[in-house]
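In Swiss-Prot this protein carries:
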- LYS83: active site, schiff-base intermediate with D-ribose 5-phosphate (ACT_SITE)
- ASP26, GLY155, GLY216, GLY237, SER238: D-ribose 5-phosphate binding site (BINDING)
- ARG167: D-glyceraldehyde 3-phosphate binding site (BINDING)
- ASP26 to Ala: No activity (MUTAGEN)
- LYS83 to Ala: No activity (MUTAGEN)
- HIS88 to Ala: No activity. No complexes formed (MUTAGEN)
- GLU91 to Ala: No activity. No complexes formed (MUTAGEN)
- ARG139 to Ala: No activity; when associated with A-136 and A-140 (MUTAGEN)
- ARG140 to Ala: No activity; when associated with A-136 and A-139 (MUTAGEN)
- LYS151 to Ala: No activity. The mutant forms hexamers instead of dodecamers (MUTAGEN)
Amino acid sequence: MENHKDDAVLLKHGWCEMLKGGVIMDVKSVEQAKIAEEAGAIGVMVLENIPSELRNKEGVARSVDPSKVEEIKKCVSINVLAKVRIGHFVEAQILEELKIDMIDESEVLTIADEMHHIDKHKFKTPFVCGCTNLGEALRRISEGASMIRTKGEAGTGNIIEAIKHIRTVNNEIKYLCSLSDSEVYHFAKKINAPIDLVLLTKKLKRLPVVNFAAGGVATPADAAMCMQLGMDGVFVGSGIFESENPRKMAASIVSAVSNFNNPKILLDVSMNLGKAMCGSTRVSDKWKNKNEEHTKFLTPQ
């Protein structure tokens, strides 16, 4: 692993620090991107289909058409992000050539490489990756991820998986901080994570990069709950544009993230939103056991 204090790494991490306290919304069109910007989102994630649609479609889910990203970049002044398939470094190269603000190496799309994640150190563009536990988060960081997010259960409008992943990481960090120095080395081996990042996490008492919630956030209350559990910000997918009133829902979630510890404001922004996305309690077979990351995903390529 490259030295985490390398200037390029610090630059990417520093950029992500500026996103703290913000909301990033999934969008499919210029119109949706403008709604997100007007609502106060700090960024938009450009997709061909939002996660709820991807769950119900057969076939391969790939990275977005670059022309759509380019079109949206011209129409909004906030950050523009897009997803690539796990391991698909060429999709990432294409997005970097577009000068996109951030790349999400995402399990929401069809996996491209079962043996490797992308070596994110090779890119100037910062990456965000999903995790379900501390070991997974630190492995992604060792590969060059500048931001971590929960995997959650995208497209369901059901927050249960995201909360599980948040609490898992929090509890593992709490346990790590209780260990003696000699015990830390055994713990690092047990979770298959680089010892330098494990030691840094213990020192900081948190992940060494920005950490957002994602996967199933559908209401202002969901977003505020994630923030109260220690998240730095929130990704919202289908919860905005599958709701009855996307403009109002978007603005309310942004306000909830900014005021997550103020019940009075949370009450106010939760009133008269119209119907939230219908949602689903079904966990997809593809990710039913994703709390135990596939052992193949250990090294970048």
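Backbone N, Cα and C atoms are what each Cβ position is placed from, and that goes for glycine too.
The shown structure was predicted, so the numbers you read here are calculated from the model rather than taken from an experiment.
Feature annotations (Swiss-Prot) mapped to structure.
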residue: ASP26; record: mutagenesis position; Cβ neighbours (10 Å): 27
residue: HIS88; record: mutagenesis position; Cβ neighbours (10 Å): 20
residue: GLU91; record: mutagenesis position; Cβ neighbours (10 Å): 22
residue: ARG139; record: mutagenesis position; Cβ neighbours (10 Å): 23
residue: ARG140; record: mutagenesis position; Cβ neighbours (10 Å): 27
residue: GLY155; record: D-ribose 5-phosphate binding site; Cβ neighbours (10 Å): 26
residue: ARG167; record: D-glyceraldehyde 3-phosphate binding site; Cβ neighbours (10 Å): 13
residue: GLY216; record: D-ribose 5-phosphate binding site; Cβ neighbours (10 Å): 28
residue: GLY237; record: D-ribose 5-phosphate binding site; Cβ neighbours (10 Å): 29
residue: SER238; record: D-ribose 5-phosphate binding site; Cβ neighbours (10 Å): 25
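Per Cα geometry, LYS151 is the residue among the recorded positions HIS88, ARG139, LYS151, ARG167 nearest to GLY237 (D-ribose 5-phosphate binding site). Between the alpha carbons (Cα) of ARG139 (mutagenesis position) and GLY216 (D-ribose 5-phosphate binding site) lies a span of roughly 24 Å.
Relative to GLU91 (mutagenesis position), the recorded positions ASP26, ARG140, LYS151, GLY155, ARG167 all have Cα atoms farther than 10 Å away. Cα of LYS151 (mutagenesis position) to Cα of ASP26 (mutagenesis position): a distance of 15 Å.
Between the CA atoms of ASP26 (mutagenesis position) and HIS88 (mutagenesis position) there is a gap of 21 Å, rounded to the nearest whole number. Reduced to three states, the DSSP call for ARG167 (D-glyceraldehyde 3-phosphate binding site) is helix.
According to its DSSP assignment, LYS83 (mutagenesis position) is in a strand. Here the candidates are the recorded positions HIS88, ARG140, GLY155, GLY216, SER238. The one whose C-alpha lies nearest to that of ARG167 (D-glyceraldehyde 3-phosphate binding site) is GLY216.
Largest Cα to Cα distance within the recorded D-ribose 5-phosphate binders ASP26, GLY155, GLY216, GLY237, SER238: about 12 Å as a whole number.
For the pair HIS88 (mutagenesis position) and GLY216 (D-ribose 5-phosphate binding site), the Cα-Cα distance reads 25 Å. In this structure, ARG139 (mutagenesis position) is part of a helix by DSSP. A strand conformation is recorded for ASP26 (mutagenesis position) in the three-state DSSP classification. All protein chains considered, the CB of LYS151 (mutagenesis position) has 25 other CB atoms within 10 Å.
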